[in-house]
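Engineer: In case it helps, Swiss-Prot gives these features for our protein:
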- Ser191, Asp193: Na(+) binding site (BINDING)
- Ser36 to Asn: No significant change in potency of inhibition of the CHRNA9:CHRNA10 receptor by the alpha-conotoxin RgIA (MUTAGEN)
- Ser44 to Asn: No significant change in potency of inhibition of the CHRNA9:CHRNA10 receptorby the alpha-conotoxin RgIA (MUTAGEN)
- Ala54 to Lys: No significant change in potency of inhibition of the CHRNA9:CHRNA10 receptorby the alpha-conotoxin RgIA (MUTAGEN)
- Thr86 to Glu: The CHRNA9:CHRNA10 receptor is 20-fold less potently inhibited by the alpha-conotoxin RgIA (MUTAGEN)
- Thr86 to Ile: The CHRNA9:CHRNA10 receptor is 1700-fold less potently inhibited by the alpha-conotoxin RgIA (MUTAGEN)
- Arg101 to Gly: No significant change in potency of inhibition of the CHRNA9:CHRNA10 receptor by the alpha-conotoxin RgIA (MUTAGEN)
- Asp146 to Leu: Complete loss of inhibition of the CHRNA9:CHRNA10 receptor by the alpha-conotoxin RgIA (MUTAGEN)
- Ser147 to Ala: No significant change in potency of inhibition of the CHRNA9:CHRNA10 receptor by the alpha-conotoxin RgIA (MUTAGEN)
- Trp176 to Thr: The CHRNA9:CHRNA10 receptor is 8.5-fold less potently inhibited by the alpha-conotoxin RgIA (MUTAGEN)
Amino acid sequence: MNRPHSCLSFCWMYFAASGIRAVETANGKYAQKLFSDLFEDYSSALRPVEDTDAVLNVTLQVTLSQIKDMDERNQILTAYLWIRQTWHDAYLTWDRDQYDRLDSIRIPSDLVWRPDIVLYNKADDESSEPVNTNVVLRYDGLITWDSPAITKSSCVVDVTYFPFDSQQCNLTFGSWTYNGNQVDIFNALDSGDLSDFIEDVEWEVHGMPAVKNVISYGCCSEPYPDVTFTLLLKRRSSFYIVNLLIPCVLISFLAPLSFYLPAASGEKVSLGVTILLAMTVFQLMVAEIMPASENVPLIGKYYIATMALITASTALTIMVMNIHFCGAEARPVPHWAKVVILKYMSRILFVYDVGESCLSPRHSQEPEQVTKVYSKLPESNLKTSRNKDLSRKKEVRKLLKNDLGYQGGIPQNTDSYCARYEALTKNIEYIAKCLKDHKATNSKGSEWKKVAKVIDRFFMWIFFAMVFVMTVLIIARAD
C-alpha cells in the first residue's frame, strides 16, 4: 500500500517541477523577445517623452545606511546611502498579454535613459554618483533604479558648544543639466528613510527631513528644482567628557591649592607653571580636532579661562612669596593691614599662629629673661635719660642700702659702689635694649609672614569659588 503511494507522490513532484521549469523557460523566451522589441530602436541619449515640451517627473528617495566619517576639521561628511529614483519612460511600455503576462524585467541601468541627478554639495574630486546597478522596468514604463552610493558632502560645522554640539548637514540632490521645465524632481517621503540605519558610535541621528527647493540662478531664467535632505546629528559627548573635560576640571581645581602650599617649600610657582603646561597640552589636543574658524568651542573657552586663572594665581603667588620673605630691613606692617588683615581677615579665614587658636586669646608674653631684667630695674631708670646722674646716684644709694643690708648710714666707699652699680645698670640697659630690638625684628618678620599667609588663604577661597562658578556656567550653557 505504501509503495504505490510513494510512487504517485514522486510523479506529482516531477510533473510540478517540470511545469515550473517550462514556465520559467517560457518567461525567459518572452523576456528575450520583449527586450529585443523594446530596445530595437531605443536611444538612451534623449529624454524619454513623446512631447518635447512635456516635463519628466523624477521621484527621489534616500535611505541613510551608515555615517562613515565626520571630519570636523575639514568639514566633510562621509555617508553611505541607498538612493532610489523612479520615473516614466514613454518608449519602454508593452502589453502584458502579448508577452505571457510578463509585468517587469531587470536590465542594466546604462541601457536606459537616466536622470543626471547629482549631489550638489559634494566635497571630493571623485564621482559620488550611484553605482550602475540594474533597473526594474515595469510594463507601464515605470523605471525604478535602486543603487548604493558613498557620498562626501560639505557640511558647515558649528563647534561653539563642542563637545555638546548638534550639527545640521545638508545633502542636496538635483539635475545637473536639465532645468525644471524639462526634468522636475520630487521627494518621495517627507524625510529620509532611517529604518536600516546602523548606529554610529560618535553621532546620534535625530531625523532627516526632506524639502524641495526651486532656485533661479542669475545666468538662466529657467527654474532649477532640487531636493535637500537635512541630516540632524547630535554628538555623543561621553568620550570627550572623560578624556578632555573631567581632567581639565580636576586640574583647574589644583590651581587654587597652590595658595595652600607653604611659601617656605619653594614649590608654589613650580606647581602653577606645571598646571599651566598641562592645560596647554589639552588646549592643543582640542585645536587639532576643531576647524580653524572664528567660532571658539565651549571647551576651548573653558581651557582659556582656566589658563587665565592659573596665570593670575601664579602671578599672585609670586607677590605673596615676596611678602612672606620680608626681612628685618622691611618696613613695619601698616596699621590698616594690621587691622584689616591680621585682626579681622585672619579670624574669618581661620589663620592663626603656632599655638594660637580661635578659642584662646592671644597674650603677648615677654621672655622670662627680659622680665627679670625689667623687674630689677626701677621705672625711673628705664624712662630717664643718661644725663640725670644725680637721680641715678640716689637710686643707686637705695639699691646699695637694700642689697648690702645696712640699717644705718652709707659706708665711706660709696663712690666705688656707685660706680660699679652704674656700670652694671648700663650693661643691663644695653642687654634689655638688644632683647627688645631682637624681639621687634622677629615680630616684624612674623607679622609679614602672617600677612602673606592670610592673603594666600583669601586667594585660595576666591579662586576655588571662581573655578566652581566657571565650571557650573560651562555645564549650564552646554545643557
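Heads up, residue numbers simply count up from 1 along the chain you see.
Yeah, the Cβs are placed from backbone N, Cα and C, and that goes for glycine too.
At each noted site, the model still has the original residue.
Looking at the shown structure, can you explain where the listed features end up?
Structural biologist: Ser191 (Na(+) binding site) falls within a strand when secondary structure is assigned with DSSP.
On its own chain, Ser36 (mutagenesis position) has no residue at least 6 apart in sequence with a Cβ closer than 8 Å to its own Cβ.
For Ser44 (mutagenesis position), the same-chain residues 6+ apart in sequence whose C-beta sits under 8 angstroms from its C-beta are Asp110, Leu111, Val112, Trp113, Arg114. DSSP assigns Ser44 (mutagenesis position) to coil in the three-state reduction, placing it in neither a helix nor a strand.
Using a 10 Å radius centred on the Cβ of Ala54 (mutagenesis position) and all shown protein chains, the other Cβ atoms total 12. In the three-state DSSP scheme, Ala54 (mutagenesis position) falls into the coil class.
Annotation for Thr86 (mutagenesis position): spatial neighbours Val58, Thr59, Leu142, Ile143, Thr144, Trp145, Ala188, criterion Cβ-Cβ under 8 Å with sequence separation of six or more.
Under DSSP, Thr86 (mutagenesis position) is assigned to a strand (E or B) in the three-state scheme.
The Cβ neighbour count for Arg101 (mutagenesis position), using a 10 Å radius over every protein chain in view, is 10.
The Cβ of Asp146 (mutagenesis position) lies under 8 Å from the Cβ of Trp82, Ile83, Arg84, Thr133, Val136, each on the same chain and at least six residues away in sequence. According to DSSP, Asp146 (mutagenesis position) is assigned to a strand segment.
Cβ neighbours of Trp176 (mutagenesis position) (same chain, under 8 Å, six or more residues apart in sequence): Asp116, Ile117, Val118.
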Engineer: How many whole Å apart are the CA atoms of Arg101 (mutagenesis position) and Asp193 (Na(+) binding site)?
Structural biologist: 33
Engineer: Work out how many Å separate Asp193 (Na(+) binding site) and Ser147 (mutagenesis position) at their Cα atoms, rounded off.
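Structural biologist: Between the alpha carbons of Asp193 (Na(+) binding site) and Ser147 (mutagenesis position) there are 14 Å.
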Engineer: Specify the count of other C-beta atoms within 10 Å of the C-beta of Ser191 (Na(+) binding site).
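Structural biologist: Result for Ser191 (Na(+) binding site): 16 neighbouring Cβ atoms inside 10 Å.
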Engineer: Do any residues at least six apart in sequence from Ser147 (mutagenesis position), in the same chain, have a Cβ closer than 8 Å to its Cβ, and if so which, in order?
Structural biologist: Trp82, Ile83, Ser109, Pro130, Val131, Asn132, Thr133
Engineer: Round to a whole number and give the Cα-to-Cα distance in Å for the pair Ser191 (Na(+) binding site) and Ala54 (mutagenesis position).
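Structural biologist: Just about 28 Å between their Cα atoms.
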